[in-house]
Amino acid sequence: MDSLAGLVLCGVSLLLYGVVEGAMDLILINSLPLVSDAETSLTCIASGWHPHEPITIGRDFEALMNQHQDPLEVTQDVTREWAKKVVWKREKASKINGAYFCEGRVRGQAIRIRTMKMRQQASFLPATLTMTVDRGDNVNISFKKVLIKEEDAVIYKNGSFIHSVPRHEVPDILEVHLPHAQPQDAGVYSARYIGGNLFTSAFTRLIVRRCEAQKWGPDCSRPCTTCKNNGVCHEDTGECICPPGFMGRTCEKACEPHTFGRTCKERCSGPEGCKSYVFCLPDPYGCSCATGWRGLQCNEACPSGYYGPDCKLRCHCTNEEICDRFQGCLCSQGWQGLQCEKEGRPRMTPQIEDLPDHIEVNSGKFNPICKASGWPLPTSEEMTLVKPDGTVLQPNDFNYTDRFSVAIFTVNRVLPPDSGVWVCSVNTVAGMVEKPFNISVKVLPEPLHAPNVIDTGHNFAIINISSEPYFGDGPIKSKKLFYKPVNQAWKYIEVTNEIFTLNYLEPRTDYELCVQLARPGEGGEGHPGPVRRFTTASIGLPPPRGLSLLPKSQTALNLTWQPIFTNSEDEFYVEVERRSLQTTSDQQNIKVPGNLTSVLLSNLVPREQYTVRARVNTKAQGEWSEELRAWTLSDILPPQPENIKISNITDSTAMVSWTIVDGYSISSIIIRYKVQGKNEDQHIDVKIKNATVTQYQLKGLEPETTYHVDIFAENNIGSSNPAFSHELRTLPHSPASADLGGGKMLLIAILGSAGMTCITVLLAFLIMLQLKRANVQRRMAQAFQNREEPAVQFNSGTLALNRKAKNNPDPTIYPVLDWNDIKFQDVIGEGNFGQVLKARIKKDGLRMDAAIKRMKEYASKDDHRDFAGELEVLCKLGHHPNIINLLGACEHRGYLYLAIEYAPHGNLLDFLRKSRVLETDPAFAIANSTASTLSSQQLLHFAADVARGMDYLSQKQFIHRDLAARNILVGENYIAKIADFGLSRGQEVYVKKTMGRLPVRWMAIESLNYSVYTTNSDVWSYGVLLWEIVSLGGTPYCGMTCAELYEKLPQGYRLEKPLNCDDEVYDLMRQCWREKPYERPSFAQILVSLNRMLEERKTYVNTTLYEKFTYAGIDCSAEEAA
């Protein structure tokens, strides 16, 4: 089965290769391959094709490594539109020897043609420049001895020695015999005397087809078309590669003298036509002279009776017809065939008819038509359509008329990027023709805003339908209003007025509205615009309030609600609808007296999820509540947690992660670990009562110790059965923990003689602790998990964030700035508790600009701790080009002043918003047709800079926790640098315990719900930052409150795609916003994606000013609230 799959994949890749090669007619002309003192050249031609990527000429080091390394001077061939050229003058003849290639690309696939040049004064000369054989052929590669020397002869393959001939046995014709040639035998073979070098070597290239003679395909089982006039069957496509001077499906049609190319449109412009030109085509053809010429230099005319490339074809003309050395037999009227042996209607080169030069179409389905004449009439397989990107299409429908073949193609979705030159191509036995035509794809109009609901009743809605503004191309021909109750099918009505009343609606029902615009032309109806949701008024009672659904037992759920009070004198009751999500037919409706506030839903199935809703009915039915969901309790033990992984192991900590299966009423997770070799009763249990948590950091572990870790799931029945234990071994003791003596010595210096007494007491206490440690290990581990962080302490030159840990960390040493070396200038930033000032500082004897951060007088203790924490983070991070680096710090009168790099262009958010040139300088925007002073490349560079910096932070195991455009600074040369490390934490998982202002719009779901922060939550924030970059500083979730975000994000709602954003960039954002943290990409993966986008030079962020352009909204009050 695997081999069959591999065969299919091989076939697909080969088919794609053939399509690409068929879309580009690439030719390499090697003028005078035997180099003497005359000028010589290489010319690479993309005939009849306009490639998106430039064609190139280079040295082929794969074929020949030990050749000159000098770069080639590649220039445009002024005589042709799409051609490159390399010319060597006489004085550079010594640097020419070697192997070369010409390369073109279509849709990312490369087509490479190879050739060689060698000295005419070489000791040996090859019989031919290239030799093409089939797999299994017996091959003789021969070199003619030109110079006689008393030296051994040596033969190389691809620069590696393979054979030698003693000096007294060197024949006039030096041969290499290869019986039953295989593809691995292919390569460049060279011959010289042992005392020679590259300049005296002769080269020939052997090409071995992957298949046996007249076979092609992935498994070489399909028969080749018979290729005439020495054409070569391509082993991947079965098509004939025609030699220069012939064309058509079987290469039977001869071109006019001195012309070449797939459609014979190219011409040799010299006085003697194609003399001295060696034509090289894609493998497996190789190189040959043009038709009518032979010899290594292609400067010898064919003798009488011979024609074709290298004059290898012989005329056998019947009826005494003339043999032309360029075209072969010239048949009289009424005769045809290679030898004019067939009587009948002469073949006519195909012609493309009735194809306009320009076509305008709407985006969507497109059915272009190609019509061709000729004899014989082209078949369906002989007509193709080539898109601007090189994609080759086959006809979807085909028919014949009296004089024409008509091919109808289908493009399921044509888009504006498909605009450009398309090519209709016809290739028959009578020849080949191509006709380019231009297609302009118009963007279908789409409203930018949802229709506004002015008023509603229980059965109507008054709607403002405005088509302005809209995205896409006009003019607007018609408008349709689509409407439907939620979860039902759409209906529509055509409207002409902007204010429209929609009647016959259902009471108290959620409806959705949107508008569809249409422009002139077939398929001119655009995609419906944004959806507006509204609810019609109620004519019944509202649903019960305070509904709660909880499991009661394995077969029962308990539904409760608040007491119901109505103004109606009619009797009322509560109708409860219960449905199983696993068994669709299991549905029950229960009537409950109105004076009750609960109902027990019994006779249910264990471990099954149910959905419940309720309404209050009188004589009229009331409004249904929202659906509630709950599982019945499990009747079996829960399964063992799955995908258990242990990672990020240090000398005292390790991260444990897992996943659980839904439906087993799992209420908590138990992590049990113990030192290897200790008794079972000496284990430590950590119970996590929130079953949605899927990772936990073990702390307080012993260095260089092996632990056994077990994880259990617990539900109403009990704990899951034990599975195999996972082994964990901590790293050796880190140096940071071993250098505590320095901190104690500093304390001794400060406290003096009194400190000596404290040290003695402390040492005695530590000794006692060490003795008791084995007995109280469980209590110590539990205490470690619940430690809190005390106040910040700092002294000049050191920083200590003391924590109630087993071992206090060393004070962080920071570079000290002298207070007198700081000259303050302007305030450049200010917050509620801090201030940033521009200053000139003196550091290491040099004056430089810096940004100085300090806390205000009324800042809280937590704010001071976070500020000192930022200095600690910067010290530990070290230097990186994409973070704001520390210059130094200074303590003055009890306040800490932090000096960091000065970013002359400010923060990224303001920088992006200032680029909105349509708002700041409309005249400039209109004149330059741009909506921003920043290009797509610059915006992607900002994104890549931040990703690179965050990758560095994650490698250092730091979590930023406040990643947003406002906290990115733009430095010299417009390099983005990550700043504001006040909330950063140097650990894999951080649980926030203090209350404070939170950046809600940038926070991940797990951070909002559980206050848990990881590198994965930084990835979520990065996705929002990427959205800010693309939207040029828009406010995330503009128009939504924080409360709405708490509700909608868990339901799958995400930021919408900016209109100027490519699908690939938005897909990267969506990957960052995946609900499960472990499914989000790492910063290293994000950086790889962005670097690839930068290399492709594609416009991923469109800043072109199109009609009806609008920027993403900005809501400063919402940003402050976050």
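Residue numbering: from 1, along the chain as shown.
Backbone N, Cα and C define each Cβ position, glycine as well.
Just the original residues are modelled here, none of the noted substitutions.
Within 10 Å of the C-beta of D962 (active site, proton acceptor) there are 20 other C-beta atoms, taking all protein chains into account. Annotation source Swiss-Prot lists active site, proton acceptor at D962.
Annotation comment: Swiss-Prot describes 301-341 as domain 'EGF-like 3', evidence class sequence analysis. Residues 128, 228-230, 243-246, 252, 254-255, 257-258, 279, 288-294, 347 of the same chain sit 6 or more residues outside the domain 'EGF-like 3' (301-341) yet have a Cβ under 8 Å from a Cβ within it.
The domain 'Ig-like C2-type 2' feature in Swiss-Prot is assigned to 350-440. Across the domain 'Ig-like C2-type 2' (350-440), mean pLDDT in this model comes to 86.
Per Swiss-Prot, the feature domain 'Protein kinase' maps to 822-1094; the stated evidence is sequence analysis.
Here Swiss-Prot describes K853 to A as a published mutagenesis experiment; the accompanying note says: Loss of kinase activity. Every protein chain considered, the tally of other Cβ atoms within 10 Å of the Cβ of K853 (mutagenesis position) stands at 22.
Y1100 (mutagenesis position) falls outside any helix or strand according to DSSP and counts as coil. Experimental mutagenesis is annotated in Swiss-Prot for Y1100 to F, with the remark: Reduced levels of autophosphorylation. Abolishes interaction with GRB2 and GRB7. Abolishes phosphorylation of GRB7 and PIK3R1.
Reduced to three states, the DSSP call for Y1106 (mutagenesis position) is coil. Counting every protein chain shown, 14 other Cβ atoms lie within 10 Å of the Cβ of Y1106 (mutagenesis position). Swiss-Prot lists Y1106 to F among its mutagenesis entries, and the accompanying note reads: Reduced levels of autophosphorylation.
Between Y1100 (mutagenesis position) and K853 (mutagenesis position), the C-alpha separation comes to 37 Å. Around the Cβ of Y1100 (mutagenesis position), 23 further Cβ atoms fall within 10 Å across all displayed protein chains. Broken down by DSSP into helix, strand and coil, the domain 'EGF-like 3' (301-341) contains 0 helix, 14 strand, 27 coil. DSSP places the residues of the domain 'Ig-like C2-type 2' (350-440) in helix, strand and coil in these numbers: 6 helix, 56 strand, 29 coil.
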